[in-house]
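Single-structure report; data block below.
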Amino acid sequence: MATTKRVLYVGGLAEEVDDKVLHAAFIPFGDITDIQIPLDYETEKHRGFAFVEFELAEDAAAAIDNMNESELFGRTIRVNLAKPMRIKEGSSRPVWSDDDWLKKFSGKTLEENKEEEGSEPPKAETQEGEPIAKKARSNPQVYMDIKIGNKPAGRIQMLLRSDVVPMTAENFRCLCTHEKGFGFKGSSFHRIIPQFMCQGGDFTNHNGTGGKSIYGKKFDDENFILKHTGPGLLSMANSGPNTNGSQFFLTCDKTDWLDGKHVVFGEVTEGLDVLRQIEAQGSKDGKPKQKVIIADCGEYV
């Protein structure tokens, strides 16, 4: 597989972004082999762009689909394939040294979103002063009983925002109740990255490559009204636009670079401590230290 299909150019980076931030942002899409952030040695700061190399070309393509024109530390970033035309494989020269395309785009951010500032859409958390019980009357609540290793860890209770994303919420609700004949019970959280997210929902292949929705194999992104504003938010995992199935993730922290790319459809109302126990089983590459199983799940009626 050509290296150029695996190396991404990431431009428009804020000063706060470092290799750890980039690793956390891009690791959900696959194994990363290298991250380079060129420095300006006069200012001792990075130059506003970076290169992320994936092990597999298809993972790099998924990262482009999800991360291009997303927001990271308040800046809209560009994510494209790096195109080092004159550098041979194995060369020790940095890939940005001869690439006019990179010089053109380094440090550039998109301006389109500036006009939209000030009209921020509703966020996933409830409005200040509004009791959670008010939404519970119209929105379903579901639960998952978690087992870590061979020991019960507790229950996570979640409110599904059917008032905002009814199709996505109904898919998740039915997968919790198994009323369609299949669902989450007995499946695992196969990808866990501390300070980022815990991903599960692949009840067919159990490795992030499978799962299915109640509507068939995949369904479209419903909307992106709700945002990834903090820990305990429930969002759809995908492999690009309009590829929702059954896989989902629970955020461990604010992950605003996923806004507009993944559909947020719920939030943890009880059991955030259980989510933290799941998070503690994670690793930088996402492989859990112990098996984390959804031992039981269902709906509060």
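The backbone N, Cα and C atoms fix where each Cβ goes, and this holds for glycine too.
Straight from Swiss-Prot, the features:
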DOMAIN    6-84  domain 'RRM'
DOMAIN    143-299  domain 'PPIase cyclophilin-type'
MUTAGEN   TYR9 to Ala  Decreased affinity for RNA
MUTAGEN   LEU39 to Ala  Decreased affinity for KMT2A
MUTAGEN   LYS45 to Ala  No effect on interaction with KMT2A
MUTAGEN   ARG47 to Ala  No effect on interaction with KMT2A
MUTAGEN   PHE49 to Ala  Strongly decreased affinity for KMT2A. Decreased affinity for RNA
MUTAGEN   PHE51 to Ala  Impairs protein folding
MUTAGEN   PHE51 to Asp  Abolishes interaction with KMT2A. Abolishes inhibition of KMT2A activity
MUTAGEN   ARG191 to Ala  Expected to disrupt proline isomerase activity. Abolishes inhibition of KMT2A activity; when associated with A-196
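Mapped onto this structure are the features recorded in Swiss-Prot.
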| residue | record | CB count, 10 Å |
| --- | --- | --- |
| TYR9 | mutagenesis position | 23 |
| LEU39 | mutagenesis position | 11 |
| LYS45 | mutagenesis position | 11 |
| ARG47 | mutagenesis position | 16 |
| PHE49 | mutagenesis position | 24 |
| PHE51 | mutagenesis position | 20 |
| ARG191 | mutagenesis position | 24 |
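Cα-Cα distances to LEU39 (mutagenesis position) place LYS45, ARG47 within 10 Å, out of the mutagenesis positions LYS45, ARG47, PHE51, ARG191.
Cα to Cα, PHE49 (mutagenesis position) and TYR9 (mutagenesis position) are separated by 7 Å. For the domain 'PPIase cyclophilin-type' (143-299), the mean pLDDT of the prediction comes to 95. Only TYR9, from the mutagenesis positions TYR9, LYS45, ARG191, place their Cα within 10 Å of the Cα belonging to PHE51 (mutagenesis position). Here the candidates are the mutagenesis positions TYR9, LYS45, ARG47. The one whose C-alpha lies nearest to that of ARG191 (mutagenesis position) is TYR9. Here the C-alpha separation of ARG47 (mutagenesis position) and TYR9 (mutagenesis position) works out to 13 Å. Secondary structure of the domain 'RRM' (6-84) per DSSP, as helix, strand and coil residue counts: 22 helix, 28 strand, 29 coil.
Counting in whole angstrom, TYR9 (mutagenesis position) lies 18 from LYS45 (mutagenesis position) by their C-alpha atoms.
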